[in-house]
Amino acid sequence: MHSWRISKFKLGRSKEDDGSSEDENEKSWGNGLFHFHHGEKHHDGSPKNHNHEHEHHIRKINTNETLPSSLSSPKLRNDASFKNPSGIGNDNSKASERKASQSSTETQGPSSESGLMTVKVYSGKDFTLPFPITSNSTILQKLLSSGILTSSSNDASEVAAIMRQLPRYKRVDQDSAGEGLIDRAFATKFIPSSILLPGSTNSSPLLYFTIEFDNSITTISPDMGTMEQPVFNKISTFDVTRKLRFLKIDVFARIPSLLLPSKNWQQEIGEQDEVLKEILKKINTNQDIHLDSFHLPLNLKIDSAAQIRLYNHHWISLERGYGKLNITVDYKPSKNKPLSIDDFDLLKVIGKGSFGKVMQVRKKDTQKIYALKALRKAYIVSKCEVTHTLAERTVLARVDCPFIVPLKFSFQSPEKLYLVLAFINGGELFYHLQHEGRFSLARSRFYIAELLCALDSLHKLDVIYRDLKPENILLDYQGHIALCDFGLCKLNMKDNDKTDTFCGTPEYLAPEILLGQGYTKTVDWWTLGILLYEMMTGLPPYYDENVPVMYKKILQQPLLFPDGFDPAAKDLLIGLLSRDPSRRLGVNGTDEIRNHPFFKDISWKKLLLKGYIPPYKPIVKSEIDTANFDQEFTKEKPIDSVVDEYLSASIQKQFGGWTYIGDEQLGDSPSQGRSIS
């Protein structure tokens, strides 16, 4: 398990950076440390060692080796001080396409004023399943008896009333040896929306849904009722720091496998319907299934200080017709009041380094769960990282992409800087890749497509990412990717602008970086290609434990593919991994990559709406689950303490404009509050 990714600082600078000369930096930093995330490998490419905290000193390259002189004294970023890591479906929903089209035409990005949005969920109706269920009366009666059907303590009469309807809905399936089934349209009448497990006083939902806004998630479970007509009566409040245009609802079902028709029926239907085959497979392995979605349009650009009711007891029909929900949505603009650490409950430590801590926190007024990263100002100043720290905050505040971890708030105390980010708890892509060894073609394509959107959104803001690798990619609760760690980003890079800072991770360094030729945005397409190759084979294409040898391979070794490698993926990789940046796929814009045959079955508009069901869903029990984080950190007690580090007024002035609660810049002065050590 791995902890929240904490931004790493670059060792050394080039002439692009202000404040110190290269000689001064060389003297200050000496030989850097590279972070190696790959353990020793088996001959088949699968990981032998799952510990990715290996750190290797980079020796000075021998002048007799045939490598560029620019590599003789590499000025690299330092990872040593941070001990923590932080099947596309066939649904062609016209509603998804239409909403995505509307979203894609608005290029100005989200408005940035703060407020609170309250969502009240009352009930649901007309929920159905995509398959029939057994009509076995013993199984159905036992399941209903364990359910919470009404507000009364005794549901026996309700169970009896439901069971009396069974003959009316039972049918005989002539295609499966005369098995008695209940049609998919009526099956939910006989399934409770939640049940009480034996020996437990807590209910377990068989139907539930999530509400997602700006990567903040709330899970809504029913209080009572059948799956056909669940009763929720729940309220959830969201912090609004960006006025996004949609609120996303996803409905899930947790179907006991005993309810499924016979194995013969499942085999027969699976041969006819691949989608249903995958659904049945998930149920048989005790996985929740995704039933339906809805993108609720929002108009939060309201010039009013009063609370506005956006929807009043409004029935929404889910996009694929599997049910309806009754909701009310209110929005209240709020005054731009700067936050402090006292506005949060500290729940868990999820990361730690010499700079401070990363903690799971709960915002007291909305009860929303976030990741709070605390950066010690004295450490940042001592490492000459003020510019890059401010750049990271700027990128996070400006970016508008569903596949990038968004900044919710930032504030400061006299001793610290704080970033409050969406809490993404599905684990690092690195961990999942180590566990699997390699990914399937469909799974690799899905992740690369979402990453392509993330990088494109950064490039449109004239930002180069420069550090794409599995450790910097998180999975959310559904399995969508979330790019994080923007400590090596370079801002204000137009299409043809070049920079020459030597930074990154060895396995992913592009040839133009090694050659010291300067590089443009196309360096990100090289790293995207390296990552795709690693996903599909288990190792980067030029990997070697000996760093100088690996550099030689990056510059000289032909790109090799295993037998049976997908032809479209091979062609894409040849384009992305062109050593000549001027001929690299993507040099003329992201559409060059999007239009490649490798992505021919992907609707990019649907993808941006998170309209595809991810090929893998991480094991996440709830929005506060920290099981995918390193227990070395989560077992620590979160402590709010004072840091005694005095900084002069001139140094404090460097952190002016750090505060963010919905506006790009709201405050220049550090608040007088407690800080986290």
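Quick reminder: no glycine exception, Cβ is built from N, Cα and C everywhere.
What Swiss-Prot annotates here:
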ACT_SITE  Asp467  active site, proton acceptor
BINDING   Ile350, Gly351, Lys352, Gly353, Ser354, Phe355, Gly356, Lys357, Val358, Lys373  ATP binding site
DOMAIN    344-599  domain 'Protein kinase'
DOMAIN    600-670  domain 'AGC-kinase C-terminal'
MUTAGEN   Lys373 to Arg or Ala  No kinase activity
MUTAGEN   Ser641 to Ala  Reduced kinase activity; when associated with A-659
MUTAGEN   Thr659 to Ala  Reduced kinase activity; when associated with A-641
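Shown here: features listed in Swiss-Prot, placed on the structure.
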residue	record	Cβ within 10 Å
Ile350	ATP binding site	30
Lys352	ATP binding site	20
Gly356	ATP binding site	23
Val358	ATP binding site	29
Lys373	mutagenesis position	27
Asp467	active site, proton acceptor	23
Thr659	mutagenesis position	24
By Cα-Cα distance, the member of recorded positions Lys373, Asp467, Thr659 nearest Gly356 (ATP binding site): Lys373
Alpha-carbon distance [Val358 (ATP binding site); Thr659 (mutagenesis position)] in Å: 18
DSSP residue counts for the domain 'AGC-kinase C-terminal' (600-670), split into helix, strand and coil: 14 helix, 2 strand, 55 coil
Averaged pLDDT score, the domain 'AGC-kinase C-terminal' (600-670): 81
Pairwise Cα distance for Ile350 (ATP binding site)/Asp467 (active site, proton acceptor) [Å, integer]: 22
